[in-house]
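What Swiss-Prot says about this protein:
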type	residues	note
ACT_SITE	H15	active site, pros-phosphohistidine intermediate
DOMAIN	1-88	domain 'HPr'
MUTAGEN	S46 to Q	No phosphorylation by HPrK/P
Amino acid sequence: MKTQQFTVIDPLGIHARPASQLVAKATPFASAIEVRTEEKAANLKSILGVMGLALKQGSQFTLYVEGEDEDQAFEALATLLTEMGLAQ
């Protein structure tokens, strides 16, 4: 299992457009991919789940990836989060 904590830095938070890009990036991977806050957890392959987290600027979350392609999935998602300026 690979995990990393992130803090949302985008002033708009993770709203519909970046959430859909994260879901699109996560969906092809076989690994289980989850985002957890202190209060909630969501499957990163579910747009409704990600939107339900209501991640605003300053929110902290942890990315969990577990499965046969976890290394590739984790790298792709962590890179997308940072390159889009969503989280660090």
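Positions of Cβ are set from backbone N, Cα and C atoms, glycine also.
No substitution from the list is modelled in this structure, which keeps its original residues.
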Let me know the model's mean pLDDT on the domain 'HPr' (1-88). 98
Residues in the domain 'HPr' (1-88) per DSSP class, helix first, strand next, coil last, are 31 helix, 23 strand, 34 coil
Write down the Cα-Cα distance for S46 (mutagenesis position) and the residue listed as 'active site, pros-phosphohistidine intermediate', rounded and given in Å. 14
